[in-house]
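Below you'll find the structure, written out as structure tokens, and then a few comments.
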Amino acid sequence: MEANQCPLVVEPSYPDLVINVGEVTLGEENRKKLQKIQRDQEKERVMRAACALLNSGGGVIRMAKKVEHPVEMGLDLEQSLRELIQSSDLQAFFETKQQGRCFYIFVKSWSSGPFPEDRSVKPRLCSLSSSLYRRSETSVRSMDSREAFCFLKTKRKPKILEEGPFHKIHKGVYQELPNSDPADPNSDPADLIFQKDYLEYGEILPFPESQLVEFKQFSTKHFQEYVKRTIPEYVPAFANTGGGYLFIGVDDKSREVLGCAKENVDPDSLRRKIEQAIYKLPCVHFCQPQRPITFTLKIVNVLKRGELYGYACMIRVNPFCCAVFSEAPNSWIVEDKYVCSLTTEKWVGMMTDTDPDLLQLSEDFECQLSLSSGPPLSRPVYSKKGLEHKKELQQLLFSVPPGYLRYTPESLWRDLISEHRGLEELINKQMQPFFRGILIFSRSWAVDLNLQEKPGVICDALLIAQNSTPILYTILREQDAEGQDYCTRTAFTLKQKLVNMGGYTGKVCVRAKVLCLSPESSAEALEAAVSPMDYPASYSLAGTQHMEALLQSLVIVLLGFRSLLSDQLGCEVLNLLTAQQYEIFSRSLRKNRELFVHGLPGSGKTIMAMKIMEKIRNVFHCEAHRILYVCENQPLRNFISDRNICRAETRKTFLRENFEHIQHIVIDEAQNFRTEDGDWYGKAKSITRRAKGGPGILWIFLDYFQTSHLDCSGLPPLSDQYPREELTRIVRNADPIAKYLQKEMQVIRSNPSFNIPTGCLEVFPEAEWSQGVQGTLRIKKYLTVEQIMTCVADTCRRFFDRGYSPKDVAVLVSTAKEVEHYKYELLKAMRKKRVVQLSDACDMLGDHIVLDSVRRFSGLERSIVFGIHPRTADPAILPNVLICLASRAKQHLYIFPWGGH
């Protein structure tokens, strides 16, 4: 964002974005009486606020008027709002209300998709001006947002140069206007004039103005203003439209050369000013190399009867590869409660933002929210094929009953009314006006929205009811001056996330209401409405379709998380938790301070561990350095550490060092822990139980099917692993890989190794396998090492040609020692195929193929996995190691068995 912020500020005491633009003269006749400068200043404030709200999820413009009686807005304001949305349907995005001396404009969020008038595609952003110009025959035309959007989309699709097997780089198409030959009768007459070293005063140029030619005459009295106004429009217009010639000092009607008298202009100063004006023009590239705008500037003598009379200026502008602006676009957004202008680069990035174009997304995932139909700040959301769609998740979690008001989750509601006398009566009284919908309870809606929990809050409840706006209730144990601020902040965050994360495109607000459950009497309740504004009727949910659409956006808000693909794609993409994962994630941490989570291979245990640590920070108001994540191997430790949500260590480091400041511990891949360095479980319990305010969190994630050794794990007996939850929905692997996992899991269940507790594998019959994801499973036997390496290199080459990158590939061997053994042969084969370098799993974000051991890659994943000679010292755990190997592959798995077995 630009540092120079607009002096408009968001008012903090509302559960919505409310921008106060100060006093504005309203009424058509009143506005006509204003001086033009005041009328324009008032209009600019209102338009900036409207633009910022359209681009930031919607909200309210609040302005003061001089009279209390109702008055119309004014035609100039109405017309400017219509121009802003480029539609005559003003009510689609703006509605007005008046209360006393306050005039409110309710602004719905902008969203992509077709214009209703002509079905053309809306731009991603609203802008007061694009600052993009183009030639239109003899005129310079400013592009509106719709034209700018189409122009930028076209510029973003140049020829593509492939450099290497996986880097696709846009190659700019650079052109220059051709130089003409005076002897050629077909030569361009404008270029012939441009090549001259002088012009004659009064000379009539032999060509008219056209798309390629513009004539301008200037007065030296206003030279600075002329350069400031003319150059930033005409030079970008030529650059954006095939190039052209700007002749300054030629009358545009008569084509007569007039120049400027030598007494009134310094040619060197003129050159400097024009060059400075051109070099200041913002240029945005979609290509490499990023070359500057190219032009030729000539200051030539104008002769009168053979004597120097003055000077003329000629500028030849070459076509530009991408986009040249006159200045930064006039577009606004709300950031950190300030109204800020967008930089040119940010504006172009948001205008041209599209869903990721990745082969893997189309093969593995289904789109739940697309940028092509979402609000400006939304991100694309994908779910794994075979998993619940957002509509199915909404029906599972937040279904709207046919003719009554439902309280959910029922188990939480029962707990709350058993813990707090009078709560049921208080809630039922509040719900009397509503006959259909859903009331969603939470111990803390703030925590659900990634905000900090507030002490003294019994619960929050979100009402989604027919013929009502959404209402967030906060129920306090006793009166609290900060209770209303908490409720307002939570409602504000919920409303913003429903639009900007959940992609809701309807008119929406969330009213905030605070209730106090008096300890003296269960029937007494003190309440305070936080939002004094009366929203238009269109903000109420009219029926089932509207309620379900809003609840589907709520599903994305609550179940969405940053996809691990985001780092690979270079843009933020969201995935959704499964209903089973969300059920565990939504459990009260205060009531489940210790929990064992048994998850089958590919059920999302590590994702859950990361989500739980984020929740711990908000529930217990603790810093990241007070949460410890412990795993067995260093690559997974590094991967989690890079997220900056906790302190991450390996088991060995955990047992070796003291952790005086740690309050909460999350342990992952615990089935592969050992006791060789000490009692890790005992140490973890002692650390989390030493706090004076009560025990901290100790959650342990494990999967006995992936036990890769025969030593003692240090886990307590299965009967003591309580409370315990199970993740049985397999979400990672393609169908052929999932079937292979099923087969190997059945082998383990039939004949488990001696260190796997009896009964812990009985979760297998409950396994749910997501289907519908195509993939590959190849088991290639009886190959020499050289043949294996050639096969790996050839297969990688084919995948890279299809759009995959080295970040998608892992080559896994049995032990760390074998890595060096195979590395030389693999590199030799890769170099023959002109592929890439290798690295171990400690650098998962690097642009390279991972070569490491199966054990060190535990907890990580790649789309394409090669398993070379998987074997173990004891055959009893070979099926476990094969599961560890296979479950790392999301889509394509190639196994080269040792000795053909």
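Any Cβ shown, glycine's included, is placed from N, Cα and C.
Substitutions noted, but not modelled.
Because the structure is a prediction, the values reported are computed rather than measured.
Quick look at what Swiss-Prot lists:
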type: MUTAGEN; residues: GLU209 to Ala; note: Complete loss of endonuclease activity
type: BINDING; residues: GLU209, GLU214; note: Mg(2+) binding site
type: MUTAGEN; residues: GLU214 to Ala; note: Complete loss of endonuclease activity
type: MUTAGEN; residues: LYS216 to Ala; note: Complete loss of endonuclease activity
type: ACT_SITE; residues: LYS216; note: active site
type: MUTAGEN; residues: TYR234 to Ala; note: No effect on endonuclease activity
type: MUTAGEN; residues: ASP252 to Ala; note: Slight increase in endonuclease activity
type: BINDING; residues: HIS285, CYS287, CYS321, CYS322; note: Zn(2+) binding site
type: BINDING; residues: GLY599, LEU600, PRO601, GLY602, SER603, GLY604, LYS605, THR606; note: ATP binding site
type: MUTAGEN; residues: LYS605 to Met; note: Abolishes ATPase activity without affecting its role in DNA damage response; when associated with A-668
type: MUTAGEN; residues: ASP668 to Ala; note: Abolishes ATPase activity without affecting its role in DNA damage response; when associated with M-605
type: MUTAGEN; residues: GLU669 to Gln; note: Abolishes ATPase activity, leading to abolish ability to inhibit DNA replication without affecting subcellular location
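Cβ neighbour count for LYS605 (mutagenesis position) (all protein chains, 10 Å cutoff from its Cβ): 22. Using the Cβ center of GLY599, LEU600, PRO601, GLY602, SER603, GLY604, LYS605, THR606 for ATP, the list of other same-chain residues with Cβ within 8 Å runs, in sequence order, ASP703, LEU727, ILE730, VAL731, ARG732, SER887.
In space, CYS321 is the closest of the recorded positions HIS285, CYS321, SER603, GLU669 to GLU214 (mutagenesis position), judged by Cα positions. A simple way to gauge crowding: the CB of GLY602 (ATP binding site) has 25 other CB atoms within 10 angstroms, across all the protein chains here. The mutagenesis positions in question are GLU209, GLU214, ASP252, ASP668, GLU669, and the one with the fewest Cβ neighbours inside 10 Å is ASP252. Note: the Cα of LYS216 (mutagenesis position) and the Cα of CYS287 (Zn(2+) binding site) are spaced 33 Å from each other. Between the binding-site residues SER603, THR606, the minimum number of other C-beta atoms within 10 Å of a residue's C-beta occurs at THR606. Local packing around the Cβ, expressed as the count of other Cβ atoms within 10 angstroms, is greatest for GLY599 among the binding-site residues GLY599, PRO601. Between the CA atoms of THR606 (ATP binding site) and CYS321 (Zn(2+) binding site) there is a gap of 45 Å, rounded to the nearest whole number. In this structure, the recorded positions under consideration are LYS216, HIS285, and the one with the smallest number of other Cβ atoms within 10 Å of its Cβ is LYS216. Least crowded of the binding-site residues (CYS287, CYS321, LEU600), judged by neighbouring Cβ atoms within 10 Å of its own Cβ: CYS287. Calculated from their C-alpha atoms, the gap between GLY599 (ATP binding site) and ASP668 (mutagenesis position) amounts to 11 Å. Across the structure, PRO601 (ATP binding site) and GLU669 (mutagenesis position) are spaced 11 Å apart at their Cα atoms. Here the Cα atom of LEU600 (ATP binding site) is found 78 Å from that of ASP252 (mutagenesis position).
Distances between the Cα of CYS287 (Zn(2+) binding site) and those of the recorded positions GLU209, TYR234, GLY602, ASP668 are shortest for TYR234. The two recorded residues TYR234 (mutagenesis position) and HIS285 (Zn(2+) binding site) have their Cα atoms spaced 20 Å from each other.
Long-range Cβ neighbours of GLY604 (ATP binding site) (same chain, at least 6 residues apart, Cβ-Cβ under 8 Å): LEU577, THR578, GLN581, LEU727, VAL731, ARG732. When the binding-site residues HIS285, CYS321, CYS322 are ranked by how far their Cα is from the Cα of LYS605 (mutagenesis position), HIS285 comes first.
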